[in-house]
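Novice: Below is the structure I would like to discuss, written out as structure tokens.
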Amino acid sequence: MSSERVLSYAPAFKSFLDTSFFQELSRLKLDVLKLDSTCQPLTVNLDLHNIPKSADQVPLFLTNRSFEKHNNKRTNEVPLQGSIFNFNVLDEFKNLDKQLFLHQRALECWEDGIKDINKCVSFVIISFADLKKYRFYYWLGVPCFQRPSSTVLHVRPEPSLKGLFSKCQKWFDVNYSKWVCILDADDEIVNYDKCIIRKTKVLAIRDTSTMENVPSALTKNFLSVLQYDVPDLIDFKLLIIRQNEGSFALNATFASIDPQSSSSNPDMKVSGWERNVQGKLAPRVVDLSSLLDPLKIADQSVDLNLKLMKWRILPDLNLDIIKNTKVLLLGAGTLGCYVSRALIAWGVRKITFVDNGTVSYSNPVRQALYNFEDCGKPKAELAAASLKRIFPLMDATGVKLSIPMIGHKLVNEEAQHKDFDRLRALIKEHDIIFLLVDSRESRWLPSLLSNIENKTVINAALGFDSYLVMRHGNRDEQSSKQLGCYFCHDVVAPTDSLTDRTLDQMCTVTRPGVAMMASSLAVELMTSLLQTKYSGSETTVLGDIPHQIRGFLHNFSILKLETPAYEHCPACSPKVIEAFTDLGWEFVKKALEHPLYLEEISGLSVIKQEVERLGNDVFEWEDDESDEIA
């Protein structure tokens, strides 16, 4: 090097942001920060011992652990505190006055540095995260400041200080959080002290540059603070310490005596924005959509819109309880298909279909999970496979099973007993049961079993231009109030409604939009219900939790109704529950073959007899009145 020159500087760091950094930023933005764009702390551990030979600066590696307050450092690593400002809108990021922003950060470093010279080093990242496209815009800045008077105009080599290099390196290894040290009157390396350096005039700085005889721009920060502490200092000795080879010593001269030694808000030049890969002073853009696992992207994207609800509209919405709910769909037809699509849109991950039918040629146009090639194949398995094609991380299962129906005589008792056992096991394994089958009698056994297992039931049923959506009231021993089930309005036990029906009665003849309306309301009722552990609560963060919703398309009206449980209900009355508890399958078998048996157990037969007696009394009274008139 020449005998005398103006001191020049190299960039402080070269940034490397790992994909895990952006993934953690995405998680924090969605789940924690939301609309908060204020400063968030970062921590980086610099490895100054293992710098690649091809690198001109120390790599600044940022990973998901950079967001941790206590980022565990390894031996000889140097901790560095920084921050990130993640903007909500791309235009905010673009229109930010970058120079003013960096100047403000430099003033913060200056204010920290005049209290402790080791605190005048930091870094900052400004960013915008496009979470839909997985594109991240960011720019790293390392605030490097220099007051006019602290410009080093003359530097000359000082070979006599080379013997201090190893001592300084060892001192920095022990004092890993320090960036500067000084030489005292006894030629010992000690912590920075402005009273001592005023006399010895020897300053050693830890360096992050690898360029020969060119220190990093961070040196300007330390020299500015040094001159503030010792305003009359002109000539001094400067040691640039690198943990590997390349340390050097200089005789240095400040441009002038500091005229602003008492100023805490000095006039200073600030630089530090990192250049991009093209060598331009501009932000960088990272597109992770092609780098991340598509399944990981799908998993996060499914929850994106749901989590955005919590940013502004519903901050108290509990999405985890919905996501972790295990749902059983009894019926994989029109209702089952639409309900399942609404469930996965709400983030439900576990769905089991139960159906014993196959896809007919009339189904694909109305049942959203099937297409023409599926005709003739089992519905339940196909529905589960279709959900997995839509979202591969779904835990979807299809079970081909015939639900034993009341009023239908046993054909194969062994097989139907197995179906009963399997159905009861499925109901036990799931949290919410949707009854989406196409006959009243097929709803009886699931209603009974769900009541026995105290499971929440959501019922959806269709008419030509009407629909019913209702939830069954769970048994609550602490409350005398219990809502009615699907059968609580019946005055007779369910019977065979499928035999001897014409074609228009066997097929589901409804206005096509009715199924979609009922399905969506059924799922929305479930999500509202899940927001509170008390099924009888009137409102949640999502609003009301009605018992029944009845819709009529002929005048486009909706009614919300509530009815209590009926003490003689053939599905949920205490006597029916008691009989099933005592007899199990034997009770079910008798009820299937002899509906009148169920009426006797529930007490409906007594009600029928009383009604008939009252009717006879009325007729006798009318006959007496006629005789008198005559």
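From the backbone N, Cα and C atoms, a Cβ is placed for every residue, glycine too.
Heads up, this one's the original sequence, none of the swaps are in it.
Here's the feature list from Swiss-Prot:
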| type | residues | note |
| --- | --- | --- |
| MUTAGEN | G333 to A | Loss of interaction with ATG8 and ATG12, and no more ATG12-ATG5 conjugate. Defect in Cvt pathway and autophagy |
| MUTAGEN | R443 to A | Loss of interaction with ATG8 |
| MUTAGEN | S466 to A | Loss of interaction with ATG8; when associated with F-486 and A-490 |
| ACT_SITE | C507 | active site, glycyl thioester intermediate |
| MUTAGEN | R550 to A | Loss of interaction with ATG8 |
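Give me the lay of the land around each of these features.
Specialist: G333 (mutagenesis position) counts 23 other C-beta atoms within 10 Å of its own C-beta, drawing on all protein chains shown.
Secondary structure at R443 (mutagenesis position), as computed by DSSP, is helix. The Cβ of R443 (mutagenesis position) has 26 neighbouring Cβ atoms from other residues within 10 Å, across all protein chains displayed.
Around S466 (mutagenesis position), the same-chain residues six or more apart in sequence whose CB sits under 8 Å from its CB are V514, R550, G551, F552, L553, H554, listed in sequence order.
Classification of R550 (mutagenesis position) by DSSP places it within a strand.
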Novice: What is the separation, in Å, between the Cα atoms of R443 (mutagenesis position) and G333 (mutagenesis position)?
Specialist: 15
Novice: Taking the Cβ of R550 (mutagenesis position) as the centre, count every other Cβ atom within 10 Å, in any protein chain shown.
Specialist: 17
Novice: For S466 (mutagenesis position), just give me the three-state DSSP call.
Specialist: strand
